[in-house]
Every structure is written in C-alpha cells, then in structure tokens.
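The structure appears below as structure tokens.
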Amino acid sequence: MFGCLVAGRLVQTAAQQVAEDKFVFDLPDYESINHVVVFMLGTIPFPEGMGGSVYFSYPDSNGMPVWQLLGFVTNGKPSAIFKISGLKSGEGSQHPFGAMNIVRTPSVAQIGISVELLDSMAQQTPVGNAAVSSVDSFTQFTQKMLDNFYNFASSFAVSQAQMTPSPSEMFIPANVVLKWYENFQRRLAQNPLFWKT
C-alpha cells in the first residue's frame, strides 16, 4: 500500500504492519538522511474519507522513540517529500504509535503511517520545518524581491530637469528598470525555474 524512498537507497515497499491501521518503515543510519519521500503504491487506495498521517521517529539520548508528525498522504495527494534533517532533535508530539511494541535499534529511525479519518487529520499540525520548500514559495519570494527592488529603485527617480550633472555617476532610465521588471515577471510566470538555464 505504501512506499518509502531515501536518496541513494533502494525503495522500500514492504512496510511492517504493526496494527490494523498502522505501518512503519525502518530507516537505518538515519543520521545521514536529509529528505524522505512517502508515497502510495497505487495498488490499494484509502477507503473513502480516510488518509494517512505520516510520522518520523528517532531514538532520543535514552533510546526512547520521539515521534513527530510530518504531514499526510491521501488519495488526492498520494506522495509527499519531507525534510527530516532538522528534526533529529526537539520534542515529540502526540502520536498513535505510543503503546506499540515496535522493535528498535539505536541507529534506526522509523517512518510511521497511521490510517485515519481525513477530518481528524485536518485538525493535526505537522512539525513546522518538515515541509520541503516548493516552487510556490520560491515564486512568492521572487515576486516580493522584484517588487521590493522596483519600489526601492523607483524611490530615487527624478526627472531630467531635477538631475544635477555628475560626470562620475551613471544613470539608468526608470523605464529600463520597469521593462526589466515586467520581462522578469513574465518569464517567472511562464517557468519559475527559467533562471537555472
């Protein structure tokens, strides 16, 4: 039903079922993992109104599991990428794996998936720094940066009559900055990653 992928490692598709509605994947040598992908295999969908809460567990200094909610997978969003590199310290959160008798070893973390009602999942709050930045947030940042630059540069605009001749300084016409701004916005709207080519 589920798969788990870590860069540079084989895909895991044999989750250990620890309860009727709970599954775990072992992540050996978890200290070297930055991101993990959790996905549905496409063979069995969730029942109507259900989804999977995805948790990350690592052993604390006493070897006790610390569980943190990463996010969710659903029939409508069958895969998700989570950043776990910053989660290996900190406090755990409420989780459904507490009473489970799951075999653990010191350098092994786990990804847990709990099948739950979509309504109850919507009321849970994943740990903040588990989400991977998306193109949308990058696009928003770029748009804000463009606006800020244009507003800053425009605040220095003067007409030719107001200019004081200064042979050592170069001046850029405001319409050139506006043309660049509009061109950059157009290209960003067409392809948010155009600047990489």
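From the backbone N, Cα and C atoms, a Cβ is placed for every residue, glycine too.
In Swiss-Prot, a published mutagenesis experiment is listed as Val18 to Ala, annotated Impairs the nuclear migrating activity.
The Cβ of Lys77 (mutagenesis position) has 12 other Cβ atoms within 10 Å, all protein chains considered. Here Swiss-Prot notes a mutagenesis experiment, Lys77 to Ala, with the remark: Decreases nuclear import activity of HSPA8. Does not affect the dimer formation. Impairs binding to HSPA8.
Experimental mutagenesis at this site is recorded by Swiss-Prot as Phe97 to Ala, annotated: Increases the nuclear migrating activity.
A 10 Å cutoff on Cβ-Cβ distances gives Phe141 (mutagenesis position) a total of 11 other Cβ atoms nearby, all chains included. Annotation of the mutagenesis experiment Phe141 to Ala in Swiss-Prot: Decreases nuclear import activity of HSPA8. Does not affect the dimer formation. Decreases binding to HSPA8.
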Check the DSSP secondary structure of Val18 (mutagenesis position), expressed as helix, strand or coil.
strand
May I ask you to report the DSSP-based helix, strand or coil state of Phe141 (mutagenesis position)?
helix
